[in-house]
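Beneath this line is the structure, given in structure tokens, with notes to follow.
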Amino acid sequence: MDPEVTLLLQCPGGGLPQEQIQAELSPAHDRRPLPGGDEAITAIWETRLKAQPWLFDAPKFRLHSATLAPIGSRGPQLLLRLGLTSYRDFLGTNWSSSAAWLRQQGATDWGDTQAYLADPLGVGAALATADDFLVFLRRSRQVAEAPGLVDVPGGHPEPQALCPGGSPQHQDLAGQLVVHELFSSVLQEICDEVNLPLLTLSQPLLLGIARNETSAGRASAEFYVQCSLTSEQVRKHYLSGGPEAHESTGIFFVETQNVQRLLETEMWAELCPSAKGAIILYNRVQGSPTGAALGSPALLPPL
């Protein structure tokens, strides 16, 4: 396994649809206050704001844990235990210079390396075209995380979407609405980043959850989504620009039959950790189980 990514959870073959997933929101699933108090988080945030005054804080869902139901059991197959966190807390924990120490201290104090970390839950998509290519984007060098690297479409589900005009509280966030936001957010990210019409996208299937070890184990839920457009049609939509076009500088495609061998190619080193997690889960859950001997991935030329 690539050291930049670890798998927290792998869904059953094919992936799980929305109706097979439950979410439990509780303050018990929030991060623990830092051992020396949270003043360090405030100091980091204020320093970042001075250097980047355009930054703004926003609430995020925090993944505490996830449990699959026993094989063959009826009802929902996956339970997500979620708390609330924020972008500010992410910068002050997962992205702080003391992140490794916080993980060690969490293991010592609570038996959980993530106990003191914000761990905002992200989403990503293995997006397949009608002519059997997966879609990749080259991240802009202006973005804060993984600038210039190759990614899959993705982002974050937003608690604020379920509480417009208010401050999200655990008791106000019904589990099924949270699951719906999780699934709809990955579709919205595809629409915004690749500029695709929503009606061209299938309902997502959850492949699993991967941790980004370069940001102290921040988790991302990775999905499989099919698009009814060909790769060339997707390229044309992307080129016409979308709401988040500034976040990437180019689009390219890898044949799905060759994705199994992606780890053995030079392209793998260009993938950001979240994209690596998405591809590993795609290969294990949705991709060809045979992993037939294939050559290097056939790429449609990048822009």
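Yeah, the Cβs are placed from backbone N, Cα and C, and that goes for glycine too.
Here the original residues are kept at every noted site.
Record features, source Swiss-Prot:
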- Phe56, Tyr87, Arg139, Ala144, Asp151, His156, Glu158, Ser274: substrate binding site (BINDING)
- Glu189, Glu193: Mg(2+) binding site (BINDING)
- 118-285: domain 'Nudix hydrolase' (DOMAIN)
- His156 to Ala: Abolishes enzyme activity with UDP-galactose (MUTAGEN)
- Glu189 to Ala: Abolishes enzyme activity with UDP-galactose (MUTAGEN)
- Glu193 to Ala: Abolishes enzyme activity with UDP-galactose (MUTAGEN)
Spatial neighbours of Phe56 (substrate binding site) that are distant in sequence (at least 6 apart) but have CB under 8 A: Tyr87
Between Glu189 (mutagenesis position) and His156 (mutagenesis position): CA-CA distance (Å): 8
Three-state secondary structure, which DSSP defines for Arg139 (substrate binding site): strand
Conformational class of Tyr87 (substrate binding site) under the three-state DSSP mapping: helix
List of residues, in chain order, with Cβ under 8 A from that of Glu193 (mutagenesis position) and at least 6 apart: Leu137, Pro153, Gly154, Gly155, Gly242, Glu244, Ala245, Glu247, Ser248
Length of the line joining the Cα atoms of Arg139 (substrate binding site) and Glu189 (mutagenesis position), in Å: 14
Alpha-carbon spacing, Ser274 (substrate binding site) to Glu189 (mutagenesis position), which is rounded to whole Å: 14
Reduced DSSP assignment, Glu193 (mutagenesis position): helix
Rounded Cα-Cα span from Glu189 (mutagenesis position) to Asp151 (substrate binding site), Å: 13
Cβ-Cβ distance under 8 Å to Glu189 (mutagenesis position), same chain, at least six residues away: Val123, Ala125, Pro153, Gly154, Gly155, Glu244
Cβ-Cβ distance under 8 Å to Glu158 (substrate binding site), same chain, at least six residues away: Ala58, Pro59, Lys60, Glu181, Ser185
